[in-house]
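> Below are the features I grabbed from Swiss-Prot:
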type	residues	note
BINDING	GLY9, ALA10, THR11, SER36, SER87, MET88, LYS89, THR90, ARG122	FMN binding site
VARIANT	LYS37 to Thr	In strain: DEC 1a
VARIANT	ARG52 to His	In strain: DEC 1a
VARIANT	ILE70 to Thr	In strain: DEC 1a
Amino acid sequence: MKLIVGMTGATGAPLGVALLQALREMPNVETHLVMSKWAKTTIELETPYSARDVAALADFSHNPADQAAIISSGSFRTDGMIVIPCSMKTLAGIRAGYADGLVGRAADVVLKEGRKLVLVPREMPLSTIHLENMLALSRMGVAMVPPMPAFYNHPETVDDIVHHVVARVLDQFGLEHPHARRWQGLPQARNFSQENE
């Protein structure tokens, strides 16, 4: 499997880092990373890693200004793309087909080729413009996976929340996260089921 990972300057850099770390442990997945200029700034603000450290997690790292990169062509086959975190600027550009920079171009290619595109939008609150852009992309088949915590898991750390979001992103490609905690039903429902087996 070949996956493109785009990271933009929206807050949420730990999500992108955790995704790359998880994919790094999957030998059957080849990753192509593009970090926007502001993604690099956000990574160094929000994580203990440098942009160089994060780039090293991917099999291939591409210059965000390189419109001639291999992932800018539909003839280079991939299984899809994840933009995590996805800024509202990037989301709007993808919706409009405005392929500014390699993140936007790669997403545009994935869309036109009918491949899987997953966006992890980071903004709050959401304006009508944001929601309309998301709705339009959803109607095009783009998966919107906002980083919502699952409180039924009783997360104790930020990492617990991050791992859950990454697991839900990987679900979109049929990939299993080693730290995924899945809904098992209500405790009383489980007990009733076991008692009646």
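One is the number of the first residue shown, and numbering goes on along the chain from there.
In case you wondered, yes, glycine gets a Cβ from its N, Cα and C as well.
Although substitutions are noted, the structure shown does not include any of them.
Give me the local environment of each listed feature.
Proximity of GLY9 (FMN binding site) to non-local residues of its own chain (separation of 6 or more, Cβ distance below 8 Å) is seen for SER36, LYS37, TRP38, ALA39, THR41, THR42, SER87, given in sequence order.
A simple way to gauge crowding: the CB of LYS37 (variant position) has 12 other CB atoms within 10 angstroms, across all the protein chains here.
Here ARG52 (variant position) comes close to no residue that lies at least six apart in sequence on the same chain with a C-beta under 8 angstroms from its C-beta. In the three-state DSSP reading, ARG52 (variant position) counts as helix.
Note on ILE70 (variant position): other Cβ atoms within 10 Å of its Cβ, all shown chains, come to 13. The DSSP secondary structure for ILE70 (variant position) is helix.
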> Sort out for me which one of THR11, SER87 has the most neighbouring CB atoms within 10 A, since those are the binding-site residues we care about.
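Output for this query is SER87.
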> Work through the binding-site residues one by one (LYS89, ARG122) and point out the residue whose CB has the fewest other CB atoms within 10 angstroms.
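Selected from the binding-site residues LYS89, ARG122 on minimum Cβ neighbours within 10 Å: LYS89.
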> Work out how many Å separate ARG122 (FMN binding site) and ILE70 (variant position) at their Cα atoms, rounded off.
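Answer for this pair: 27 Å between alpha carbons.
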